[in-house]
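Student: Summarising the annotation, Swiss-Prot assigns ATP binding site to Ala319, Gly359, Thr360, Gly361, Lys362, Thr363, Met364. A mutagenesis experiment is reported in Swiss-Prot for this position, Thr360 to Cys, and the note states: No effect on ATPase activity. For the mutagenesis experiment Lys362 to Ala, the note given by Swiss-Prot reads: Abolishes ATPase activity. Per Swiss-Prot, mutagenesis Cys368 to Ala is noted as: Strongly inhibits ATPase activity. Among the mutagenesis results in Swiss-Prot, Cys373 to Ala has the note: Slightly inhibits ATPase activity. The residue drawn here is the original one. Among the mutagenesis results in Swiss-Prot, Glu416 to Ala has the note: Abolishes ATPase activity. The residue drawn here is the original one. Quoted from Swiss-Prot, the note attached to the mutagenesis of Asn461 to Ala states: Abolishes ATPase activity. According to Swiss-Prot, the mutagenesis experiment Cys527 to Ala carries this note: Slightly inhibits ATPase activity.
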Amino acid sequence: MYSPKRVKLNVTSGMRKRPETGENNDDLYPPTALARNGISPYFIGKPRRKIVVETPSDSAQQQPPFKSRSQQNGLDDELDGIIIDEDEDRTVDVSFSQKQDTRKLKSRPFLGEKSSFKLGEIPKPKEEKRREEPFTMRGFDFGSDDKVTKIRDKICDIVDPTNARRTDPNFIRQMHENTLKGIEVASNPHFKKTRAPTKNRAAIQNTLGTLYPSFTTAAGQDPQNSKFQVPLDRQSSSQSIGSLAGIPPARRAPDIPKRCSNPLIRKAMGMDTEGGGKDEKMSGLRAEPTLKHFDENIISLIESEIMSVNNEIGWADVAGLEGAKKALREIVVLPFKRPDVFTGIRAPPKGVLLFGPPGTGKTMIGRCVASQCKATFFNISASSLTSKWVGEGEKLVRALFSVARLKLPSVIFIDEIDSLLSSRSESEHESSRRIKTEFLVQLDGVNTAPDERLLVLGATNRPQELDEAARRRFQKRLYIALPEPESRTQIVQNLLVGTRHDITNHNLERIRELTDGYSGADMRQLCTEAAMGPIRDIGDDIETIDKDDIRAVTVMDFAEAARVVRPTVDDSQLDAYAAWDKKFGCLPPPSISR
C-alpha cells in the first residue's frame, strides 16, 4: 500500500523538496509523486513562474552577476535535473541592463514544468514614465453642428446686424475658424481660465473718482483722503493695520431666535406654554390665556367655521312658522339686544332644538337668527368636530366653546345634530362617546356661567334618536312643521318676484289646493318647474327669440309641474313628528289640512 512521504517545502521556488533517501518515485503514492514533480492536475501549491529563455543576441549583451559564461553553462546543465533549495535568510542581488527588452522578460504561471531560471536572475519589470500626450482634436467637424450653427448665426447678427458681410468668404471663413478654435479651447481638459489681474488702490480710487466725481462721505470729506477708507490691496500689511487702527471694532449682533412655524415643535419646545416664547408676540386668539393649551391648527380650524352673513335675512323672508319665529325672538334676539333686562330668572335658555320633516326651513331660520341677533355665528357640522386621531375630537369641542365664549354674543348652529348627539349605547366606539360627553359638559356643566350669552341652536329631522341628556340640555324644542296653506301661498308669491306671470288670487287658491302636503323645499321645486313651462314652449327658437317675447307663467304651468313634482314627506313620518312633539315639544302643534 502506498503511503505519502513527508517532504520539505522549498522556500525559493515554492516546490516540494525531494526526499533525502534514494527511493524511486515509482514506489510512492501516485498523487504524491505527481504533486512532487509539479505535473498533477490536482496540485494546489504555489504555482511556479517560467522565465522566457533569452535569445543569443540578448544573452550575449547581458553579463552574469556572479559567474563567468563557462561556469554559468555548467550550472545550467546541473540545474536541469535538480531543484534548487535556498535558505530563507539568503538575499539575491539582481541587476539588469537598461537596454534589455522588457517584453522578453514577461513571466507567466504554469504547471507541470520545471523551473529553468538562472541563479540570481529574478525578472523585474522595467518602470517606464508615463508621458502626457498632447491634447489633439477629434476628426469630427463640430463647426457644422446644428447648435453651433445657431450660436454662430446669433453672433453674426450681433457683429453684422445689417447682413452686409454675410456673403464675404473671408468673413465666413473667419467665423468658422473662430468657432472651431472656441470648441477646441472649451474641450481641452488642460485648459485653465486665467484670472483677471487685481486692481490696486490707486486704480480703484481713480475709477471711483471718474464715475462719481462729486461723491463725498457723510462728514463732507473726500473719500480718497478719508481715514475710514478700507485698504484695497494687501501689499503692505503694516500700512493696512495702521489704517485700521482708528476704526472701533464692530460688535456682533445678538442672535435672534427664529420663529418656529410648526405647532408641534413649538409645543415641544415650550414656546406656547406659560413662560416660553417671550421673544415672540402672540396676536389674535392665540394671545388669549384660555387658549394657550390648544394647538394653532385647532384654533385656525375653529376660526374657519365662523360664518359671515353678507346678505341680511329678515323674519319676513321666512314664510309662516309664526309660533317658532315668536319663540326665537324671545330666546335669541331680545336677550342679545337687551342683556340688562334678561338676567336672573329671565335669562334665556342656552340650547334650542329645531326638529321637523326635511325641507321645512330649519336651516333658513338659523341663518335668519344669525342675521338678526348681530352675534358671532358658528356654522358647525359633524365633520368639523371629528378627527382620525384619538383625543382630537374632544379638543375640537372644547376649543369651539372656548372661542365662542371669547366672542360673545355667539350662536353655535349645528345642522343634523342627531349625527353628533345620538343615543349612547354599548356598541358605539369609545371616541364617539367621549365627544358626546365633552359636548354635554361644555353645553351645561360646572364651568358654564348662567348669564353668558351663548346659544347652541340645533336642527334635526330625527329627534327620536337624540340622547336623553342632550334632549334635557335643549330647553326649547320647537316643532318646525309643514307650511300651512297661507304659508304656501306666501312662498309662491315670494318666489315669483322678478318673473313674468299671470297668477291671480283665484289662481293662488288653485295652487293651494294642488300643493297639499308639500314642504318648503317642495314648493320651491314646484315653482322652478312651472317657470320652465314657457321656455319649453319656445323649442328651438330659444337662441333667437327676444326676452320680452317669452310668455308669462300661468296656473296651467303649475298644474303641469304638480304632475312631476310630488311631496317628499310621508304621512307616517308626520304622525311620528306629531307624537314626539306632543311628548317633548314646547309649542302646540299647528293645524295641518290634508
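Heads up, residue numbers simply count up from 1 along the chain you see.
Every residue, even glycine, has its Cβ placed from backbone N, Cα and C.
None of the noted substitutions appears here; every position holds its original residue.
Map the listed features onto the structure and describe their local environment.
Tutor: Residue density at Gly359 (ATP binding site): 22 other Cβ atoms are found within 10 A of its Cβ, drawing on all protein chains shown.
Taken residue by residue with DSSP, Thr360 (mutagenesis position) is part of neither helix nor strand, so it is coil.
Of all Cβ atoms in the protein chains displayed, 26 besides its own lie within 10 Å of the Cβ of Lys362 (mutagenesis position).
All protein chains considered, the CB of Cys368 (mutagenesis position) has 23 other CB atoms within 10 Å.
The DSSP secondary structure for Cys373 (mutagenesis position) is helix. In the shown protein chains, 23 other C-beta atoms lie within 10 A of the C-beta of Cys373 (mutagenesis position).
Over all protein chains present, the Cβ of Glu416 (mutagenesis position) has 16 other Cβ atoms lying within 10 Å. Look at Glu416 (mutagenesis position): DSSP puts it in coil.
Close to Asn461 (mutagenesis position) in the fold, though at least 6 residues off in sequence, lie Phe355, Gly356, Pro357, Pro358, Lys362, Glu416, Asp418, each with a CB less than 8 Å from its CB.
The number of other Cβ atoms within 10 Å of the Cβ belonging to Cys527 (mutagenesis position), over all protein chains shown, comes to 24.
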Student: Note down the number of other Cβ atoms within 10 Å of the Cβ of Ala319 (ATP binding site), including every protein chain shown.
Tutor: 22
Student: The record lists Ala319, Gly359, Thr360, Gly361, Lys362, Thr363, Met364 as binding ATP. What's the largest Cα to Cα distance among them, in Å, rounded to a whole number?
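Tutor: Max span of the ATP binding residues, Cα based, is 13 Å.
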Student: Which whole-number value in Å describes the distance between the Cα atoms of Thr363 (ATP binding site) and Cys373 (mutagenesis position)?
Tutor: 16
Student: Tell me, how many other CB atoms lie within 10 A of the CB of Met364 (ATP binding site), whichever protein chain they belong to?
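Tutor: A 10 Å sphere around the Cβ of Met364 (ATP binding site) contains 16 other Cβ atoms.
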Student: Cα of Gly361 (ATP binding site) to Cα of Cys368 (mutagenesis position): how many Å, rounded?
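Tutor: A Cα-Cα distance of 10 Å.
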Student: Using the Cβ center of Ala319, Gly359, Thr360, Gly361, Lys362, Thr363, Met364 as the ATP site position, which other residues in that chain lie within 8 Å, going by their Cβ?
Tutor: Val318, Ile365, Ile480, Ser519, Gly520, Ala521
Student: Taking only C-alpha atoms and a 10 A limit, tell me which of Ala319, Gly359, Met364 are near Cys527 (mutagenesis position). These are the binding-site residues.
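Tutor: Close binding-site residues: none.
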